[in-house]
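Copied over from Swiss-Prot:
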MUTAGEN   LEU63 to Arg  Loss of interaction with CINP. No effect on interaction with interaction with AFG2A and AFG2B
MUTAGEN   LEU69 to Arg  Loss of interaction with CINP. No effect on interaction with interaction with AFG2A and AFG2B
MUTAGEN   LEU73 to Ala  Loss of interaction with CINP. No effect on interaction with interaction with AFG2A and AFG2B
MUTAGEN   SER104 to Ala  Abolishes phosphorylation by CK2 kinase; when associated with A-134 and A-182
MUTAGEN   SER134 to Ala  Abolishes phosphorylation by CK2 kinase; when associated with A-104 and A-182
MUTAGEN   SER182 to Ala  Abolishes phosphorylation by CK2 kinase; when associated with A-104 and A-134
Amino acid sequence: MTQDRPLLAVQEALKKCFPVVEEQQGLWQSALRDCQPLLSSLSNLAEQLQAAQNLRFEDVPALRAFPDLKERLRRKQLVAGDIVLDKLGERLAILLKVRDMVSSHVERVFQIYEQHADTVGIDAVLQPSAVSPSVADMLEWLQDIERHYRKSYLKRKYLLSSIQWGDLANIQALPKAWDRISKDEHQDLVQDILLNVSFFLEE
């Protein structure tokens, strides 16, 4: 029984970590869903700004009486755009918190594993049970999850940091660029892993 204790300590750490991942995945997905309409709003605003830039207000008789209308309209659109950017920044901050929360819990699991690695032995680590994947598999899956959040966050942060009001074409293309990031990712990675450990968590 004493020999089982180190293995049980690692398994207990894994059992604490995966529910945290599940909770954080919910927050991650919710933040990503919130971003879609915001990106569409930003794209539409860029389209409106482009249309206003291309329109020669002085050529429209009804608008000649309002010489500063073009600039006032532009300022109003930019203020609206900055509000949307702030909201996107809030969602990005949620993604960062998820990444950091998952990383800290994964790191804790690996610390516990390293403390007990010599006592547990490689055979026990590689051995799955009828309802439980091997500890080695679960540790690898946690690394996969952590890597997924880290890479996904960085790509999205880089995309949003590239937004410049001087480049309206780039802003109009944002929703498609955002979708490309999602398509390049393994969409169901976290959910698939959580499914693989569901029986283990119920033990």
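Positions of Cβ are set from backbone N, Cα and C atoms, glycine also.
Original residues throughout; no substitutions modelled.
Around SER134 (mutagenesis position), the same-chain residues six or more apart in sequence whose CB sits under 8 Å from its CB are VAL125, LEU126, GLN127, PRO128, listed in sequence order.
Under 8 Å, Cβ to Cβ, and six or more positions away along its own chain, SER182 (mutagenesis position) finds LEU32. Looking only at the mutagenesis positions LEU73, SER104, the densest Cβ neighbourhood within 10 Å occurs at LEU73. For the pair SER104 (mutagenesis position) and LEU73 (mutagenesis position), the Cα-Cα distance reads 47 Å. SER134 (mutagenesis position) carries neither a helix nor a strand DSSP state and counts as coil.
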